[in-house]
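S.K.: Here it is: the structure, laid out below.
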Amino acid sequence: MTTFKQQTIKEKETKRKYCIKGTTANLTQTHPNGPVCVNRGEEVANTTTLLDSGGGINKKSLLQNLLSKCKTTFQQSFTNANITLKDEKWLKNVRTAYFVCDHDGSVELAYLPNVLPKELVEEFTEKFESIQTGRKKDTGYSGILDNSMPFNYVTADLSQELGQYLSEIVNPQINYYISKLLTCVSSRTINYLVSLNDSYYALNNCLYPSTAFNSLKPSNDGHRIRKPHKDNLDITPSSLFYFGNFQNTEGYLELTDKNCKVFVQPGDVLFFKGNEYKHVVANITSGWRIGLVYFAHKGSKTKPYYEDTQKNSLKIHKETK
């Protein structure tokens, strides 16, 4: 039987090499944008050197360590950066680089402004606008979904222009920055993502198996979730990238339980645990706010995958029972 993926997605060679546990890298995955080498526990490596005299984490040293990695990886400086431990009072208004860490040094949230090249932001924004002109929905997906189904399935949007543009053009380029980001802030997330079904990467052209497209304009504000919520289906922190053109006082992401507003702008990236912290997006009164959310549901590892659309996958699932 010819699957949906075979009909619509070009086969891509994905090579994965598993290293012996205890060596410098326990797994390496080769992607079109280069290899990703990961050390388990890398994100909390050298924690002993980040302790203060009382045995607690030295926030200044931890911040310097994170900024050093980000500066080297992204080849840019992040000025006026701040750091908070997760159980401390978070910054109320975030406009510069910001990290929230656990007491073992692992990153709960990372905000890095102006990570994407301006030309890339403008190119994607222009194309998204062209695509949205012919769409009625303000959301869309690429990759896999599971939602309330007992299996993972190929999102129907992959047969449409938006889904194809995401998977074939956007995701391969954004994945380059995702790899950089996760290398700096969460090797644990990389380890989890590369442990998933190889077919997910071939389908979505990204470390994350799923991508959500969210369009927000003053005229279409009614479609979205307007109450603070958690992304309870997620298993890893998500990586969010922003496009469009909107005022820097609007469209912020608010982590309501922490009284923290992150004033994101086009070109920025935000990494955080949406399944742990309640959040909501503020209104905009002008312009256009586009958010791309790269995520992984719990079901991506625990549920079967039939490499087909929801309807056809349901039929296969019933036949296997």
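Using the three backbone atoms N, Cα and C, a Cβ is placed for every residue, glycine included.
Feature annotation from Swiss-Prot assigns 2-oxoglutarate binding site to Asn214, Arg224, Tyr242, Arg289. The Fe cation binding site feature in Swiss-Prot is assigned to His229, Asp231, His279. The substrate binding site annotation in Swiss-Prot covers Gln310 and rests on experimental evidence. Residues annotated as domain 'Fe2OG dioxygenase' in Swiss-Prot: 198-298. Asn147 to Asp appears in Swiss-Prot as a published mutagenesis result, with the remark: Reduced enzyme activity with DNA containing 5-methylcytosine. Record note (Swiss-Prot), mutagenesis Ala212 to Phe, Ile or Leu: Strongly reduced enzyme activity. The unchanged residue is displayed. Here the residue is the original one, but Swiss-Prot notes a mutagenesis experiment at this spot, Ala212 to Val: Decreases enzyme activity with DNA containing 5-hydroxymethylcytosine. The annotation that Swiss-Prot gives for the mutagenesis experiment Ala212 to Gly reads: No effect on enzyme activity. The note that Swiss-Prot attaches to the published mutagenesis Asp234 to Ala is: Nearly abolishes enzyme activity with DNA containing 5-methylcytosine. Among the mutagenesis results in Swiss-Prot, Asp234 to Asn has the note: Strongly reduced enzyme activity with DNA containing 5-methylcytosine. The residue drawn here is the original one. Swiss-Prot gives this note for the published mutagenesis His297 to Asn: Strongly reduced enzyme activity with DNA containing 5-methylcytosine. For the mutagenesis result His297 to Gln, the note given in Swiss-Prot is Reduced enzyme activity with DNA containing 5-methylcytosine. Mutagenesis annotation in Swiss-Prot: Gln310 to Ala, described as Reduced enzyme activity with DNA containing 5-methylcytosine; the structure shown retains the original residue.
Any idea what these are sitting next to in the structure?
M.R.: DSSP classifies Tyr242 (2-oxoglutarate binding site) as strand under the three-state reduction. Counting every protein chain shown, the Cβ of Tyr242 (2-oxoglutarate binding site) has 24 other Cβ atoms within 10 Å.
Neighbours of His279 (Fe cation binding site), defined as other CB atoms within 10 A of its CB across all chains, total 22.
Of all Cβ atoms in the shown protein chains, 18 besides its own fall within 10 Å of the Cβ of Gln310 (mutagenesis position).
Sorting each residue of the domain 'Fe2OG dioxygenase' (198-298) by its DSSP state yields 16 helix, 39 strand, 46 coil.
Sequence-distant contacts (6 or more apart, same chain, Cβ under 8 Å) of Asn147 (mutagenesis position) comprise Leu233.
Sequence-distant neighbours of Ala212 (mutagenesis position) (same chain, 6+ residues apart, CB-CB distance under 8 A): Thr139, Gly140, Tyr141, Gly291, Leu292, Val293, Phe295.
Asp234 (mutagenesis position): 19 other CB atoms within 10 A of its CB, across all protein chains.
Sequence-distant neighbours of His297 (mutagenesis position) (same chain, 6+ apart, CB under 8 A from its CB) are Leu145, Asp146, Asn152, Pro209, Ser210, Leu233, Asp234, Ile235.
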S.K.: Which one is it: of the binding-site residues His229, Arg289, which Cβ has the fewest other Cβ atoms within 10 Å in this structure?
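M.R.: Each of the binding-site residues His229, Arg289 was scored; lowest Cβ tally within 10 Å is His229.
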S.K.: Averaged across the domain 'Fe2OG dioxygenase' (198-298), what pLDDT does the model get? Just tell me the whole number, please.
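M.R.: Average per-residue pLDDT within the domain 'Fe2OG dioxygenase' (198-298): 94.
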S.K.: Could you check which of the recorded positions Asn214, Tyr242, Arg289, Gln310 is the closest Cα neighbour of Asp231 (Fe cation binding site)?
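M.R.: So, of the listed recorded positions, the one sitting closest to Asp231 (Fe cation binding site) is Asn214.
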S.K.: To the nearest Å, how far is the Cα of Tyr242 (2-oxoglutarate binding site) from the Cα of His279 (Fe cation binding site)?
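M.R.: Approximately 16 Å lies between the Cα of Tyr242 (2-oxoglutarate binding site) and that of His279 (Fe cation binding site).
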